[in-house]
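J.: Have a look at this one.
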Amino acid sequence: MEEGGSTGSAGSDSSTSGSGGAQQRELERMAEVLVTGEQLRLRLHEEKVIKDRRHHLKTYPNCFVAKELIDWLIEHKEASDRETAIKLMQKLADRGIIHHVCDEHKEFKDVKLFYRFRKDDGTFPLDNEVKAFMRGQRLYEKLMSPENTLLQPREEEGVKYERTFMASEFLDWLVQEGEATTRKEAEQLCHRLMEHGIIQHVSNKHPFVDSNLLYQFRMNFRRRRRLMELLNEKSPSSQETHDSPFCLRKQSHDNRKSTSFMSVSPSKEIKIVSAVRRSSMSSCGSSGYFSSSPTLSSSPPVLCNPKSVLKRPVTSEELLTPGAPYARKTFTIVGDAVGWGFVVRGSKPCHIQAVDPSGPAAAAGMKVCQFVVSVNGLNVLHVDYRTVSNLILTGPRTIVMEVMEELEC
């Protein structure tokens with residue numbers, strides 16, 4: 001993670017030492033592994049290393065073969081040799097990011113066994129730390145959209161800091177964007193983000209306070225990670241020098257160029273999609289879920305459609321035919337701290353591809369195979385799922401959805 005920018009000892013206190021410091025480093029480490037794993041997952045989908053595979057007449061969706069992946073990692077210079085590749089993938093397995101498809105092997109082996117990213121089968125564990133990390137990542141992506149101007153260079157106590165937000169303005173924005181219903185709720189969210197090391201005061205001197213104090217995100221979620229970084233036991237913040245174009249740092253009143261978050265796009269840059277509930281909403285996994293905040297990335301997401309859950313294709317005309325065997329239902333779904341908990345796929349009409357059984361959508365009565373008629377009063381029968389996705393993700397936290405359900409379904 002990038003420090004909010006101090007090059008000296010200013011702002012260091014007891015909160016960064018002892019057990020608190022160790023806990024903070026572990027949270028930083030976890031966050032880096034999560035981002036690295038997600039970037040690898042998207043890349044493997046893009047290059048078709050992850051795909052449906054068959055063994056003994058059974059199909060295993062969204063899998064990769066361990067031996068083939070090791071070949072791929074070496075070929076793409078993500079690992080120097082097979083032993084190193086095994087160690088790297090074991091790091092992801094130890095964090096619960098990947099697993100053997102039948103959970104028969106805890107060790108990652110250089111053999112023809114099927115493994116899968118847990119985000120691709122909906123089994124990724126969502127503890128409080130992961131939830132806070134995902135929420136922070138979504139807010140970061142939203143703030144980094146071209147039309148958002150909340151993050152600005154600002155000065156505090158005579159020192160200039162890059163990519164800062166003012167606490168009071170950030171709280172206003174959270175309520176305005178539907179991320180929180182009240183200012184108090186927004187402030188509680190900021191306290192959680194700070195406790196989990198996602199945001200910090202620019203000089204690390206203050207907790208989060210509704211004031212004109214300046215804060216920054218500690219992590220550049222968009223930085224392209226190298227898999228080899230997983231073997232580096234140093235604090236993630238030490239992996240980026242002050243000369244890095246991705247490094248958040250404070251600037252004095254000299255004429256040094258600001259190198260904070262320059263738009264550097266390496267070849268084959270991974271397009272990170274941060275709108276997630278157990279899986280990226282536009283990823284290949286059939287268990288991706290809508291997040292409670294939009295993805296407004298300037299880059300198109302990596303797209304890859306899972307097999308449809310529908311038994312047969314259905315047209316909008318068929319749904320609207322008088323006497324057709326479909327019943328209309330309306331749901332009001334309030335997003336929780338993680339999201340709404342469902343996936344839309346298909347086109348003209350879209351359908352519900354997956355529903356998180358523990359999410360708000362399931363609680364409201366949503367089921368797979370239902371067809372989406374309208375979102376917040378807007379008819380969407382004749383658009384594709386990308387349009388519906390954008391409508392949901394850029395709308396309010398509470399959504400009203402009308403669906404049609406086949407009576408025999």
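Here the Cβ of each residue, glycine as well, is placed from N, Cα and C on the backbone.
Nope, none of those substitutions made it into this model, it's the original residues.
OK, Swiss-Prot features for this one:
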type	residues	note
DOMAIN	36-119	domain 'DEP 1'
DOMAIN	145-219	domain 'DEP 2'
DOMAIN	330-407	domain 'PDZ'
MUTAGEN	Arg53 to Ala	Decreased phosphatidic acid-binding
MUTAGEN	Arg54 to Ala	Decreased phosphatidic acid-binding
MUTAGEN	Ser235 to Asp	Mimics phosphorylation, leading to slightly increased stability
MUTAGEN	Ser258 to Ala	In mutant 13A; abolished phosphorylation, leading to promote interaction with MTOR without affecting ability to bind phosphatidic acid; when associated with A-241, A-244, A-259, A-263, A-265, A-282, A-283, A-287, A-293, A-297, A-298 and A-299
MUTAGEN	Thr259 to Ala	In mutant 13A; abolished phosphorylation, leading to promote interaction with MTOR without affecting ability to bind phosphatidic acid; when associated with A-241, A-244, A-258, A-263, A-265, A-282, A-283, A-287, A-293, A-297, A-298 and A-299
MUTAGEN	Ser263 to Ala	In mutant 13A; abolished phosphorylation, leading to promote interaction with MTOR without affecting ability to bind phosphatidic acid; when associated with A-241, A-244, A-258, A-259, A-265, A-282, A-283, A-287, A-293, A-297, A-298 and A-299
MUTAGEN	Tyr289 to Phe	Decreased phosphorylation, leading to increased interaction with MTOR
MUTAGEN	Tyr289 to Glu	Mimics phosphorylation, leading to slightly decreased interaction with MTOR
MUTAGEN	Ser297 to Ala	In mutant 13A; abolished phosphorylation, leading to promote interaction with MTOR without affecting ability to bind phosphatidic acid; when associated with A-241, A-244, A-258, A-259, A-263, A-265, A-282, A-283, A-287, A-293, A-298 and A-299
MUTAGEN	Ser299 to Ala	In mutant 13A; abolished phosphorylation, leading to promote interaction with MTOR without affecting ability to bind phosphatidic acid; when associated with A-241, A-244, A-258, A-259, A-263, A-265, A-282, A-283, A-287, A-293, A-297 and A-298
MUTAGEN	Tyr326 to Phe	Does not affect phosphorylation
J.: Quiz question: given the mutagenesis positions Arg53, Arg54, which has the greatest number of C-beta atoms lying within 10 angstroms of its own C-beta?
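T.: Checking each of Arg53, Arg54, the winner is Arg53.
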J.: To the nearest Å, how far is the Cα of Arg54 (mutagenesis position) from the Cα of Tyr326 (mutagenesis position)?
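T.: Pair distance, Cα basis, whole Å: 35 Å.
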J.: Return the residues near Tyr326 (mutagenesis position) by Cβ distance under 8 Å, restricted to its own chain and a separation of at least 6 in sequence.
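T.: Non-local contacts for Tyr326 (mutagenesis position): Leu319, Phe371, Met404, Glu405, Glu406, Leu407.
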J.: According to DSSP, which kind of secondary structure is Arg53 (mutagenesis position) found in, if we only use helix, strand and coil?
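T.: Assignment for Arg53 (mutagenesis position) reads strand.
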J.: Summarise the domain 'DEP 1' (36-119) as counts of helix, strand and coil residues per DSSP.
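T.: For the domain 'DEP 1' (36-119), the helix, strand and coil counts are 36 helix, 20 strand, 28 coil.
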J.: Using DSSP, how many residues in the domain 'PDZ' (330-407) fall into helix, strand and coil?
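T.: The domain 'PDZ' (330-407) comes out at 14 helix, 35 strand, 29 coil.
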J.: Mind looking up the mean pLDDT for the domain 'PDZ' (330-407) in the predicted model?
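T.: Here the predicted model's pLDDT, averaged over the domain 'PDZ' (330-407), is 86.
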